Amino acid sequence: MFHAKKPSSMNGSYENRAMCVQGDSGLVLTTDPKPRLRWTVELHERFVDAVAQLGGPDKATPKTIMRVMGVKGLTLYHLKSHLQKFRLGKQPHKEYGDHSTKEGSRASAMDIQRNVASSSGMMSRNMNEMQMEVQRRLHEQLEVQRHLQLRIEAQGKYMQSILERACQTLAGENMAAATAAAAVGGGYKGNLGSSSLSAAVGPPPHPLSFPPFQDLNIYGNTTDQVLDHHNFHHQNIENHFTGNNAADTNIYLGKKRPNPNFGNDVRKGLLMWSDQDHDLSANQSIDDEHRIQIQMATHVSTDLDSLSEIYERKSGLSGDEGNNGGKLLERPSPRRSPLSPMMNPNGGLIQGRNSPFG
């Protein structure tokens, strides 16, 4: 019915018509209204060599590739499309390389961040430790200062108590010393008055130690000497009392106060003096009134020696008269009284502060 060879013959003719080979260039072109180039293996190898010579698909351009290949009938359209496909064929490798580099950089960045985080954590930890150490040391320093302040305050209180006790002790000692001095001073003044009076006056004479007036008139010159020594003895006693009063007031005056106990009237009442003796005693009393300090011990010893000599003379005379008529009563010579404690070894009288006599 239908013949089978016709379609086959038609298909064969179509294939022959579609593929047209250019003998000079060796290109295989289709017979379509828009002829298309068939990239053979040999042509592709020449394209790859040209791209490699030009520095890779990124640097190669269609014009440079066409000039390097030198194939007739090859147009820019053919090279442009094939170059684009070639670039797309090479892109997965590039993307893989870029991805690997990006992953590496990302990993390195993460490592860096991790290291930075760890280092920052270590730094923050170190800073916290340092801050805690500083706070601990400050707390210890504050504790030490507080203890030191407490010890200083305790030491100050202790020193204050010691000073108060010392002041109280000194005040008590001063009061006790003042009381004792007042007590001793009162007793000493009383004893001083009695001792000075007893030392100046001496023990009371025996009633038989002085000769009667009849004996004094008999002996003549001896009587005058006895009166002179007696008068001088009273004057020394008065001068001693006056010296005590002057020492009590610590003021040296030209004249002394008159003593009512030992006045001229009393002496005149005791003994009757002649005019010559009266003038002599008056002159001596006037001279003695202007004296301030007297050597008491020397005068007392001189008076006692002179009195002892007078008594010895009288005893000798009375012995001679006893052979003729009657024996007179013998009188022992008065003993020399020891030096008073108020007199110093040099013969001077230590003047007292107060005297019971005016």
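Yeah, the Cβs are placed from backbone N, Cα and C, and that goes for glycine too.
The annotation domain 'HTH myb-type' is assigned in Swiss-Prot to 31-91.
Residue density at G89 (mutagenesis position): 10 other Cβ atoms are found within 10 A of its Cβ, drawing on all protein chains shown. One mutagenesis experiment named in Swiss-Prot is G89 to E, and its note says In fe-1; severe delay in flowering time under LD conditions, but no effect on flowering time under SD conditions.
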Composition by DSSP (helix, strand, coil) of residues within the domain 'HTH myb-type' (31-91): 37 helix, 2 strand, 22 coil
